[in-house]
Amino acid sequence: MSEVEYRCFVGGLAWATNDEDLQRTFSQFGDVIDSKIINDRESGRSRGFGFVTFKDEKAMRDAIEEMNGKELDGRVITVNEAQSRGSGGGGGGRGGSGGGYRSGGGGGYSGGGGGGYSGGGGGGYERRSGGYGSGGGGGGRGYGGGGRREGGGYGGGDGGSYGGGGGGW
């Protein structure tokens, strides 16, 4: 798909928030082409994040500016630019820095910055400051994070998750 998509990643959503709620909330910034909450394949329950696709870039930028860190359905949400699925490492998608699965920057599962499971910075299980078995301040990005035995993961050096030097179990 060569066409540019103006899509936002939205993380930290309440379980009760649905596609229509996203559409309604974000349509104040411009024409919403699509809004989708990602559900767990097995349980069918919301995974706490989704995507909103806008018709134009200005609407997307305005939504990111206005909604990131704001409250929706009683939860503070993370909103940032989602990268196209094909872009790979540099800019986002899986394993990149923008949004979406395993993002480095903003939210989602294994997110480095925003919430999400195994998040390095803010929120989620095994985060740096709080969560299951975390060291409360040192490296630690969940299992084996931060370059094994050097600040995270099993037996980590300073403040990682399980068995980290600065705390943990």
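Residue numbering: from 1, along the chain as shown.
Glycine is no exception: its Cβ is also placed from the backbone N, Cα and C atoms.
If you look up Swiss-Prot, you'll see 6-84 marked as domain 'RRM'.
According to DSSP, R47 (mutagenesis position) sits within a strand segment. Looking at Swiss-Prot, you'll find the mutagenesis R47 to Q noted as follows: Impairs RNA-binding and consequently impairs the regulation of its pre-mRNA and its downstream pre-mRNA target RBG7.
Neighbours of R47 (mutagenesis position), defined as other CB atoms within 10 A of its CB across all chains, total 18.
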